[in-house]
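Undergrad: Sharing a structure with you now.
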Amino acid sequence: MSSHLKNLTENFENLAINPIFNTNWCDMPAEIKVECVGKMELTERLSLRSTAKAERSLVDSQKINIRRCAIHGLPEIRRVTLASKTGKIVFRAFRSANKEFEFLKYIWKIGVFENLYIWLDGKDSKEKLENFNGTIAAKSIDFHFCDEEFIVAILGKVKNGVESITMNADRGISYSVNEILKISHVQNVKYWQIDNYKRMSVLWKVAQVWIDISSKIGTTFQLSTEVYGLFHEFLQHFVDRIVSISQIRVRIRTNHPDRHILLELEFDGFVEFQHSFKFFRLMDMTANTRQKKVAAALLLLQEQESVLLTVCRPYQLEEGLEVIRQDLFSTFLRLNQYMISTEQTKKYLGVELEHFNFLRNLCSDDISRIDSIPAPVRIHIFLKYAREAVCVILPGPAQFEGELEFLVSRVGGDDESMYRVVKKSSCICLQKENCHCHCGACGYRHSCTCLVQETGVCCKHIHMVILRNGSMTPSFFLKLTCTPVSLVDVDQAEKEKMLMSSDINNSSKITEKSTAEPIYDSNWCDMPDDIKLECIGKMELCERLSLRCSAKAERSLVDSQKIEFHEGVFLREYEDSSFLFSRNDKVVFWKRTKEINEAFELMKYIKKVGVFEHLKIFSRGVADCERFLADDGLFTAKKMNLVHCDIDSTIAVLRKMKNDVESIEMNGDEITSGKLAEILTISHIQNVPYWHIDCYEETDSLHKVAQMWIDKNSKIDSTFQISVNANGSFAEFLEHFKDRVVSQSDRKVRIHTNNPDRHILLERGLDEVVKIDYEIYRLMVISAEMKESEYDDNCKEWIYKMNPEIHYYDSESSFEARDDDFEWSDGEEA
């Protein structure tokens, strides 16, 4: 009580109200109390609420601004972290959902949140919300791994005025968004984002809601998804509203004459290396936004004696008006000269002459006159030896280096729509029936047989294979000079010839960039080994995988060169295995596969050549293949992080590490006392400078690790940290080493080892004010000469390794209050 009165007295000195009362809280006027409460931090209010029960309603009547409220956890343990505007932290943990929800009811009642972050798993949370009669005031809300019913329940309790809503739908394959779109906050929010969405129809449904309610200009919706066909589906739904369209964006009109809706397909640094994720942005914009319009896209596909001319409307390109104008002019000049000199071609002319003359005159007139052509107009000109089943190809700017991107359409037939095709150069397997690309119309994908395993298309929308013997250099958007080849015309010898030609070209380009001399303009097999090694050393992982397949005779040479990665991630989720590697702050490799054998082969190769700064392994079953344990390969990494791995996978991976690992982090929810003893026999654990276990469930870890250090005479500065969901670890450590104690306090104990130069120091990470359901400890090997005055009493920095969110808000923040110390009145209404 005296400490609380002291805090209140300090607050009084800052008040502008007179007189200043030097008396008990209960004797103060209500207006003074209200002024005091309004200036208190949340921690002070929680303390005052427990000591002044008679006037709890007065304390609760004052709102408080909270910068962030983070609620996360599983049913067995919940954590709530609150950060005030000034950076003060309240961090609480609960094993009881009832206690957690009572605390949240109070926080939601008095708090005005800048950001509300929710990650809860369990039906009990939804059931509690249904009985909550209050409302939540928040500017932005982030839902992480929450199901649809829980999201709807939370949003139903939110006050008007929310500006941003973010949802991670990784578990939301059941999201239909139909119920979510009925909520007024979602309809009127300025910014809405869904990540990892796994269903169709979301884009046009959001746009339709905006049209129906006449949403404000600037309203934005963003989506990341692996689902194919959303862009095409959007076009089909709003075909009568299209204002303009390009390969990556479409603009539609709304019922309001001053407003349009713009849909964009976007890419970033992550998507630069794979096509499975697509990013969309939907925006409500003013209809007066300036945009260069070109009402037609012309493309010329020219062979030796065949010319195809196609005008495709209503496709519009937003740039290059003058370039298109020039291409139109030059195209018709060449075409006119050919037709004048070849009278025989007139009988092959498949178009009305006045249409052709109109297009020819268009070159010198205003290009906007093409709008007068009835849509859709297709003008086909076949010369004498023109092949049948020719496709229209509109080259576009490729998103990634080394790839080609087109809009493709079959001439004639029922389907003359344009479809997006991506030609991948990294795949060298041509054993399938089509090119290795994916279809933007139906999303058809297939796997090839090479190790890279890029994807391909074999569907009704694509009618040809784009292969080449020479270079393919498109001029801006419009003109492509190439030789279209059907795969049925290519025998196995021709395939091998194309592969060899591609390998030589790629090798030559790599050699040109190397510093070695001389530069060889020759086949790969004719190059000296030192040049090959120089080339391989400059290759990224995808290039090496391709070279491994094409140069099997020298695979050992390719595999002899190490490749360094800043970070590597192995993820096993359900039946999927994913690999993601980055270097120089850039993702350089991403792959997902459902085949456990293929995942094992790739992991085996990565163990052989990869050198990681930081290696992370997520989820369960990564090491469940018997061959993983039988394989001789070892991971090379400085830092290892095992996240939510089952205990068998954890032990298997630890046994497959090289000895120079510097840091190991793991979860302890499946580590039993017996498994911990097995882990302590692994040499990497015995010699690693730092390792920690998060959420261990037993009390024997501290003395077992210390005993292992004593037996192995571990080096000074060896460090072990652990969070324990059980009481008694500190006492058990003291009991085990009672004959070795050098010094002891409530939070620290120091023991001697068998080496007179070394002691072991145990520290409790949270002081006596903070009593939460789990305890954090640090164990260190220290010099026997270290004085107690040299101890680091600030625990926040090293606790940051166990719980980064605590350090995230403010380095001066303190930890406050436990649910047992916070009293609630029975039947209180929040």
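Every residue, even glycine, has its Cβ placed from backbone N, Cα and C.
No noted substitution is present; original residues retained.
Got these off Swiss-Prot a minute ago, pasting:
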{"type": "DOMAIN", "residues": "24-69", "note": "domain 'F-box 1'"}
{"type": "MUTAGEN", "residues": "Arg49 to Trp", "note": "In v35; transforms XX hermaphrodites to females"}
{"type": "MUTAGEN", "residues": "Gly111 to Glu", "note": "In v51; transforms XX hermaphrodites to females"}
{"type": "DOMAIN", "residues": "523-563", "note": "domain 'F-box 2'"}
Undergrad: In whole Å, how far does the CA atom of Arg49 (mutagenesis position) lie from that of Gly111 (mutagenesis position)?
TA: 15
Undergrad: Among all the protein chains here, how many other CB atoms are within 10 A of the CB of Gly111 (mutagenesis position)?
TA: 20
Undergrad: Looking only at the domain 'F-box 2' (523-563), what is the mean pLDDT?
TA: 76
Undergrad: How many of the residues that make up the domain 'F-box 2' (523-563) does DSSP mark as helix, as strand and as coil?
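TA: Grouping H, G, I as helix and E, B as strand yields 30 helix, 1 strand, 10 coil.
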